[in-house]
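Below: one structure, written as structure tokens.
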Amino acid sequence: MTATATEGAKPPFVSRSVLVTGGNRGIGLAIAQRLAADGHKVAVTHRGSGAPKGLFGVECDVTDSDAVDRAFTAVEEHQGPVEVLVSNAGLSADAFLMRMTEEKFEKVINANLTGAFRVAQRASRSMQRNKFGRMIFIGSVSGSWGIGNQANYAASKAGVIGMARSIARELSKANVTANVVAPGYIDTDMTRALDERIQQGALQFIPAKRVGTPAEVAGVVSFLASEDASYISGAVIPVDGGMGMGH
């Protein structure tokens, strides 16, 4: 079958209402700025620091269901129902397994996994009603193949993968997709603070022989938020310089 010009044409751009949780710094900020540059209406959540210039900010703690609801209500009043959700907010609290307290384990799960559930559940209301939605979860390579001293963090990110795939199946009939972007070693304040020996050791396992940039993660999110990605759902896309060889 020969494709026509129309079949091969790029779909028209549609400006969407976007919410990026934890979009005031690091990878989240790069994502928010890229989506705004693409032409979307972008809101970000923060914990009291305020929103970067050019972005609409709402204060929100994703571990608090009421705060999540208030944040969504504010975004809806400002720019309409959330059509693209980027669940990025989270934290880490690394420790050796024998020294990791149950409190530390549950704190990370509550922020990274249950927090992602809270925002996804709230976003699903309007997405199902309007028969359109893009949910993009920021995971980690740790969630696919584990990293020492990160039992809590790895468990939370592995859980995000399972949750995203369940959402992808459940909400497909409402034209809602759900995908995970899994960054590897990315140049952020956290990685720059690591001991030089640790940084060099990590590079040994990266075929690209360099750290990634937040902008490179943002580029993948930009694609998943676009009309070009309408047939992609339930995917886990690593941005890791080949470290996990696609896993």
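Glycine is no exception: its Cβ is also placed from the backbone N, Cα and C atoms.
Original residues throughout; no substitutions modelled.
Swiss-Prot gives this note for the published mutagenesis Thr21 to Ala: Slight decrease in phosphorylation by PknB. Lack of phosphorylation by PknB; when associated with A-114 and A-191. Listed in sequence order, the residues of the same chain lying 6 or more apart from Thr21 (mutagenesis position) and placing their CB within less than 8 Å of its CB are Gly28, Val44, Thr45, Cys60, Val62, Leu85, Val86, Ser87, Asn88, Ala89, Gly115, Val119. Following the DSSP three-state reduction, the secondary structure of Thr21 (mutagenesis position) is coil.
Feature annotation from Swiss-Prot assigns NADP(+) binding site to Arg25, Gly26, Ile27, Arg47, Asp61, Val62, Gly90, Tyr153, Lys157, Ile186, Arg197. In this structure, Tyr153 (active site, proton acceptor) is part of a helix by DSSP. The C-beta environment of Tyr153 (active site, proton acceptor), restricted to residues of the same chain at least 6 apart in sequence and closer than 8 Å, consists of Ser92, Ala93, Asp94, Val108, Asn112, Ser140, Ser142, Ile147.
A 10 Å cutoff on Cβ-Cβ distances gives Ser140 (mutagenesis position) a total of 26 other Cβ atoms nearby, all chains included. According to Swiss-Prot, the mutagenesis experiment Ser140 to Thr carries the following note: Loss of activity. Impaired NADPH binding.
According to Swiss-Prot, the mutagenesis experiment Ser140 to Ala carries the annotation: Loss of activity. Can still bind NADPH.
If you look up Swiss-Prot, you'll see Tyr153 marked as active site, proton acceptor.
Among the mutagenesis experiments that Swiss-Prot reports, Tyr185 to Leu is described with the note: 70% decrease in activity with acetoacetyl-CoA as substrate. Does not affect NADP binding. All protein chains included, Tyr185 (mutagenesis position) registers 21 other Cβ atoms within 10 Å of its own Cβ.
A C-beta separation below 8 Å, combined with a sequence spacing of at least six in one chain, links Thr191 (mutagenesis position) to Tyr185, Gln199, Val211. As a published mutagenesis entry, Thr191 to Asp appears in Swiss-Prot alongside the note: Phosphomimetic mutant that retains less than 10% of wild-type reductase activity. Impaired NADPH binding. Overproduction of the mutant leads to a significant inhibition of de novo biosynthesis of mycolic acids.
Classification of Thr191 (mutagenesis position) by DSSP places it within a helix. The mutagenesis experiment Thr191 to Ala is recorded by Swiss-Prot, whose note states: Retains 22% of wild-type reductase activity. Strong decrease in phosphorylation by PknB. Lack of phosphorylation by PknB; when associated with A-21 and A-114.
With every protein chain in view, the residue among the binding-site residues Arg25, Lys157, Arg197 whose Cβ has the most Cβ partners within 10 Å turns out to be Lys157.
The full span of the recorded NADP(+) binding residues, Arg25, Gly26, Ile27, Arg47, Asp61, Val62, Gly90, Tyr153, Lys157, Ile186, Arg197, taken as their largest Cα to Cα distance, is 34 Å.
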